[in-house]
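For reference, the structure discussed in these notes is given below.
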Amino acid sequence: MQVQDDGVNLIPFAKCSRVVSRSPPPRLPSQSLRPMPQRYGDVFWKNLNQRPTPTWLEEQHIPPMLRATGCSQLGLYPPEQLPPPEMLWRRKKRRPCLEGMQQQGLGGVPARVRAVTYHLEDLRRRQSIINELKKAQWGSSGAASEPVVLGEEGCGFPSTNEYPDLEEERATYPQEEDRFLTPGRAQLLWSPWSPLDQEEACASRQLHSLASFSTVTARRNPLHNPWGMELAASEE
């Protein structure tokens with residue numbers, strides 16, 4: 001590193017690092033006198049220094065017949081019992097009789113068809129049990145089989161005046177309604193409702209009621225109606 005006459009380095013941030021020397025740590029006398037343990041014995045180093053013998057390079061002699069068939073032991077699989085190569089290489093044909101027995105069950109009915117029929121029978125049996133329980137608890141109610149009639153006052157909800165027995169059933173059996181549902185009951189609880197249709201119906205009803213209210217007020221008090229005021233002014 002070049003130094004100027006005034007003793008300032010050319011590169012101000014470069015400084016000469018100090019030379020540090022470390023002495024080896026002092027060892028105990030027991031460690032210095034004890035010999036280092038050898039991982040490998042003398043036999044290993046002796047065999048490593050020797051040249052490889054020709055027996056190492058020789059391959060294990062395997063008969064050509066056993067090498068082709070893959071059998072390592074003599075007499076285990078004699079070649080006379082093996083099938084010919086063309087029989088081993090060709091594709092196996094499916095047996096139609098076994099396929100028909102697997103796919104078809106008793107009476108020549110396929111297994112999938114039998115499973116579906118069993119499932120449908122189970123569903124019918126469960127539905128019949130549910131209907132019997134409902135008849136025992138609620139009896140035969142004629143209101144449950146009637147369709148939903150939307151009232152003009154309520155937006156999509158049946159009026160209580162038309163179905164008074166529904167309110168009695170709800171008050172008497174509030175918890176059993178969710179457990180068992182007949183198709184008629186489900187029709188009462190569910191209706192093809194959409195928010196757009198409902199909003200349009202409510203808006204049309206509000207406009208109709210507003211128009212009727214304005215006509216009634218105009219007839220009663222024509223001075224408050226702007227059209228009535230114009231007519232009154234023209235007549236005067």
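Placement of Cβ uses the backbone N, Cα and C atoms for every residue, glycine included.
The structure displayed is predicted, hence computed values, not measured ones.
Quoted from Swiss-Prot, the note on the mutagenesis of Ser23 to Ala is: Loss of phosphorylation site. Mapped onto three states, the DSSP output places Ser23 (mutagenesis position) in coil.
Record note (Swiss-Prot) on the mutagenesis of Thr182 to Ala: Reduced phosphorylation. Phosphorylation is almost abolished; when associated with A-191.
Listed in Swiss-Prot as a mutagenesis experiment, Ser191 to Ala is described as follows: Strongly reduced phosphorylation. Phosphorylation is almost abolished; when associated with A-182.
Swiss-Prot gives this note for the published mutagenesis Ser194 to Ala: Reduced phosphorylation.
In the shown protein chains, 5 other C-beta atoms lie within 10 A of the C-beta of Ser23 (mutagenesis position).
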